[in-house]
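Q: The following block contains the structure, expressed as structure tokens.
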Amino acid sequence: MQIKHLITLFFLVLIVADQCSAFFSLIPSLVGGLISAFKGRRKREISAQIEQYKDLQKREAELEKLLDRLPMY
């Protein structure tokens, strides 16, 4: 190989290595962000389910009161 090709190859390897190291340094933060987003969404889903359960209990209690008020035929 000529020296010109070796220098070009060397610079190409340096550029690729720099880009890869930047990409690999982003991976832990990306994974952490995905995990925290999933946990946050899961907490929101659980809190929404709790609210739905409370609303269901309120509706059942109101329905029982309404049925108690109806006359028996």
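Quick reminder: no glycine exception, Cβ is built from N, Cα and C everywhere.
These figures come from a predicted structure and were not determined experimentally.
In Swiss-Prot, a mutagenesis experiment is listed as SER25 to Lys, annotated with the note In StigA16; gain of antibacterial activity towards Gram-negative bacteria, and towards the Gram-positive E.faecalis, increase in activity towards fungal strains, and increase in antiparasitic activity; when associated with K-29 and K-32. One mutagenesis experiment named in Swiss-Prot is SER25 to Lys, and its note says In StigA31; gain of antibacterial activity towards Gram-negative bacteria, and towards the Gram-positive E.faecalis, increase in activity towards fungal strains, and increase in antiparasitic activity; when associated with K-29; 32-K-K-33 and K-36.
Set these features in their place in the structure for me.
A: In the three-state DSSP scheme, SER25 (mutagenesis position) falls into the helix class.
Residues near SER25 (mutagenesis position) in space but far in sequence (CB under 8 A, at least 6 apart, same chain): none are found.
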